[in-house]
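Beneath this line is the structure, given in structure tokens, with notes to follow.
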Amino acid sequence: MENTSITIEFSSKFWPYFTLIHMITTIISLLIIISIMIAILNKLCEYNVFHNKTFELPRARVNT
């Protein structure tokens, strides 16, 4: 019966560290994936012909 109490005590001390490490690794991996996607999209925008014209609004001509 003493072995079960030792395993329960170990697991109760182990799980908060495990969840903390798991959260940190998931956040770091998501940041890495998002930065890679941003870099790929920037490279694709460099090869786009209409990249410089996307944010320009058409100007209306005023007839005088």
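Heads up, residue numbers simply count up from 1 along the chain you see.
Each residue, glycine too, has its Cβ placed from N, Cα and C.
So, quick note: what you're seeing has the original residues, none of the substitutions.
As written in Swiss-Prot, here are the features:
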type: MUTAGEN; residues: ILE21 to Phe; note: Reduces channel activity
type: MUTAGEN; residues: ILE21 to Tyr; note: Reduces the effect of small-molecule inhibitor
type: MUTAGEN; residues: HIS22 to Phe; note: Impairs channel activity; when associated with F-51. Reduces the effect of small-molecule inhibitor
type: MUTAGEN; residues: HIS51 to Phe; note: Impairs channel activity; when associated with F-22
Show which residues of the chain containing HIS22 (mutagenesis position), separated from it by at least 6 in sequence, have their CB under 8 Å from its CB. none
Give me the long-range Cβ neighbours of ILE21 (mutagenesis position): same chain, 6+ apart, Cβ under 8 Å, in sequence order. none
